[in-house]
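For ILE88 to Val, Swiss-Prot lists a natural variant annotated as follows: In transposon Tn3411. According to Swiss-Prot, the natural variant LEU316 to Trp carries this note: In transposon Tn3411. Variant annotation in Swiss-Prot: THR414 to Ala, described as In transposon Tn3411; the structure shown retains the original residue.
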Amino acid sequence: MTQQPSRAGTFGAILRVTSGNFLEQFDFFLFGFYATYIAKTFFPAESEFAALMLTFAVFGSGFLMRPIGAVVLGAYIDRIGRRKGLMITLAIMGCGTLLIALVPGYQTIGLLAPVLVLVGRLLQGFSAGVELGGVSVYLSEIATPGNKGFYTSWQSASQQVAIVVAALIGYGLNVTLGHDEISEWGWRIPFFIGCMIIPLIFVLRRSLQETEAFLQRKHRPDTREIFTTIAKNWRIITAGTLLVAMTTTTFYFITVYTPTYGRTVLNLSARDSLVVTMLVGISNFIWLPIGGAISDRIGRRPVLMGITLLALVTTLPVMNWLTAAPDFTRMTLVLLWFSFFFGMYNGAMVAALTEVMPVYVRTVGFSLAFSLATAIFGGLTPAISTALVQLTGDKSSPGWWLMCAALCGLAATTMLFARLSSGYQTVENKL
């Protein structure tokens, strides 16, 4: 029988399983940062705002595919195994990445260009729908007793490494290439780099071992049974979706949308926006395992409640302070404050979500809740934030969207743990 990774091999297991997360976030961040260049290449329009909104709409379309991927691929992983499923998601994600990198512009192939970019995003979204769930469940099942929050936090921590690497590459391009060169062809270079690392990630994932928890399961549910169980637990899925809303909205605001927000709304330089994003990625990387470890010690609920309340009280004031006199220092401080919210909350939230899902549908349940939240909240954050600024004329208006997500997180935490306290669903760890 395949053995669960030993303590000595834990780091290697975490590295192998989170490598796909790295690729996913690397591509998503690039799409957000180079949105203005992608808009000009694939969506020519008289209005820069219209072209940018079309680009963010395509970006968001990938998130609409996530729930479908969560159900289809999540059911496969729960039935066949974690390792095999994660290999398939990586292959699909790689195809989407390659397509976006290679598609000629609108001037070359006309309407086919935006259509192919859309297909690439849909493929990425389909695979990403289960990537986070599959990785989170894998990490939770290899975690040592009392450390599940710390282990699962590395799912998101790996994404922060991708953000830092992508931002460093972008900064290098801005230093070595001119604006016209980046606009015409330079923005594609990071996407090609993403394509080049796909074979390495395949090699890493091939050496993954199946988790002992999955191998010991005597019952392997069929697809119909999985869907029936999900339907019976729709309240848990709904609460889980709202629970994720806080983390996914904050994350996509401080990473994917921030570079565009800094350049087009606050009129900061591209280099300043990239440096801020790098600092945010590093900050996220630090706070995520801290949040997970603290939740292992004091419970998930105190961390989740405390952070959502803090976000509700402080978000609008700090956004007003930023937009009153926007500069590099203020933007850095505000986004690092939001980074603290994200890291602490997400560190506890991922572990909590794996614990409340019924064991036989843990991957599909987690992935569906996460994907719905990402589609409704996170994926649309750039478009909604852009629209809020355009419609209201208030540069701080995206703060209202962040507060809405925090309110969802607070409500979900209250509802979910009230049900757990009443015995609605048993869990495996201290909540």
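Backbone N, Cα and C atoms are what each Cβ position is placed from, and that goes for glycine too.
For all the noted positions, this structure keeps the original residue and models no substitution.
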- Can you name the residues of this chain that are 6 or more positions from ILE88 (variant position) yet have a C-beta less than 8 Å from its C-beta? LEU73, TYR76
- Specify the count of other C-beta atoms within 10 Å of the C-beta of LEU316 (variant position). 15
- For THR414 (variant position), which residues of its chain lie six or more apart in sequence with Cβ-Cβ distance below 8 Å? MET305
